[in-house]
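In case it's useful when we look at the structure, here is the feature table from Swiss-Prot:
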ACT_SITE  Y195  active site, proton donor/acceptor
BINDING   G62, G63, L64, G65, Q66, L67, D88, I89, R90, N106, I107, Y195, K199, I225  NAD(+) binding site
MUTAGEN   S133 to A  Decreased L-threonine 3-dehydrogenase activity
MUTAGEN   R180 to K  Decreased L-threonine 3-dehydrogenase activity. No effect on protein NAD(+)-binding. No gross effect on protein folding. No effect on protein stability
MUTAGEN   T237 to A  Decreased L-threonine 3-dehydrogenase activity
MUTAGEN   M333 to A  Decreased L-threonine 3-dehydrogenase activity
MUTAGEN   M333 to E  Decreased L-threonine 3-dehydrogenase activity. Decreased affinity for L-threonine
Amino acid sequence: MLFLGMLKQVVNGTAQSKASSCRKLVLPLKFLGTSQHRIPADANFHSTSISEAEPPRVLITGGLGQLGVGLANLLRKRFGKDNVILSDIRKPPAHVFHSGPFVYANILDYKSLREIVVNHRISWLFHYSALLSAVGEANVSLARDVNITGLHNVLDVAAEYNVRLFVPSTIGAFGPTSPRNPAPDLCIQRPRTIYGVSKVHTELMGEYYYYRYGLDFRCLRYPGIISADSQPGGGTTDYAVQIFHAAAKNGTFECNLEAGTRLPMMYISDCLRATLEVMEAPAERLSMRTYNISAMSFTPEELAQALRKHAPDFQITYCVDPLRQAIAESWPMILDDSNARKDWGWKHDFDLPELVATMLNFHGVSTRVAQVN
């Protein structure tokens, strides 16, 4: 009935426009939208497109997670501090607050999100607000709200104001029936977590908005991301970050995945660079909306062996979490990212040896071992 009522408004509005000839006809069905707060059927849509010489005005949602602050730093070096606005619903630490513009942004508040985009003349939006795999399974209702309803709000605002939109996807978008070694860009996807389901929804909705409304939607399927200066956010690949904190603290680590569980991984600087590169890529070079990207693939035992080359006394034990193990076994072991490398020149810098050396150096482990020896 809601759709029929809105369709009636469209028909009536068309008739009135023909009769009066006083304004340009707007086709409101184009942006009926998917969010709870639908865009009015008689809305006029404005372009915030910028000249080639003008840097983009950037908004990052969910900016206090594992990737947001690092991405903001990278983009501010590229486009200027004042052109990149970090946002979240949490209070930022002092060093983040003073590093550049920060605003409160609740992606479930459609009106507020719209105001931020308009008031700050946003032309690029990086949507990082999401509950990750393990946390999402413990909070399915909240994950559904944040990962799906929040996405709908972002899609509608981006489409209305002609904003180039990036939303990350994940290895979690694949499922146990997907090819695992390797997983191509296009294959069957039947994930068994709310996080994975929401990311498949993201990929398909973004592609739909691209073809239906012309939204410049871009998406990368991230592998497990390893970062030195941020805490893991509740994902199944978190062990690959936690192991370095443990090595620095006491030289031992208890892993919640089995020793031979192979998953694709990437160092954070490669991840952030790939994100910027795909956003800057000319539209004509992109053959698809969602790309796999990858750098390396390893097991917990292989990571521990690489770590022992720097800290020979490091010890790893295993206490497997059945939930996380089941999730990991449903994910690809290797991602095929040949399309990203071919279309827009993706190339990673960090393999496992470089990753381990960088992480240990950040935590001071390599320095301490060198002094002891």
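Sequential numbering from 1, following the chain as shown.
Using the three backbone atoms N, Cα and C, a Cβ is placed for every residue, glycine included.
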Rank aside, I only need the closest one: which of the recorded positions D88, I107, Y195 has its C-alpha nearest to that of M333 (mutagenesis position)?
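That would be Y195, the closest of D88, I107, Y195 to M333 (mutagenesis position).
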Consider the mutagenesis positions S133, R180, T237 and say which one has the Cα lying nearest the Cα of K199 (NAD(+) binding site).
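Out of the listed candidates, the nearest Cα belongs to S133.
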Far apart in sequence but close in space: which same-chain residues, 6 or more away, have a Cβ under 8 Å from D88 (NAD(+) binding site)?
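Non-local contacts for D88 (NAD(+) binding site): T61, G62, G63, L64, G65, G68, F102, Y104, A105, S129.
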Counting all other Cβ atoms within 10 Å across every protein chain shown, which of the recorded positions R90, R180, K199 scores highest?
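The residue with the densest Cβ neighbourhood is K199.
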How many whole Å apart are the CA atoms of T237 (mutagenesis position) and Q66 (NAD(+) binding site)?
13
Give me the largest Cα to Cα distance among G62, G63, L64, G65, Q66, L67, D88, I89, R90, N106, I107, Y195, K199, I225, the residues the record lists as binding NAD(+), in Å as a whole number.
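For the residues that bind NAD(+), the greatest Cα distance is 25 Å.
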Cα distance, Q66 (NAD(+) binding site) to R180 (mutagenesis position), nearest Å?
26
Name the one residue among Q66, I107, Y195 whose Cα is closest in three-dimensional space to that of S133 (mutagenesis position); these are the recorded positions.
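That would be Y195, the closest of Q66, I107, Y195 to S133 (mutagenesis position).
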To the nearest whole angstrom, what is the C-alpha distance linking I107 (NAD(+) binding site) and the residue listed as 'active site, proton donor/acceptor'?
17
So among the recorded positions L64, I107, M333, who's got the most Cβ atoms within 10 Å?
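Compared across L64, I107, M333, the most Cβ atoms within 10 Å surround I107.
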Looking only at Cβ atoms, how many others are within 10 Å of the one on G62 (NAD(+) binding site)?
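Other Cβ atoms within 10 Å of G62 (NAD(+) binding site): 25.
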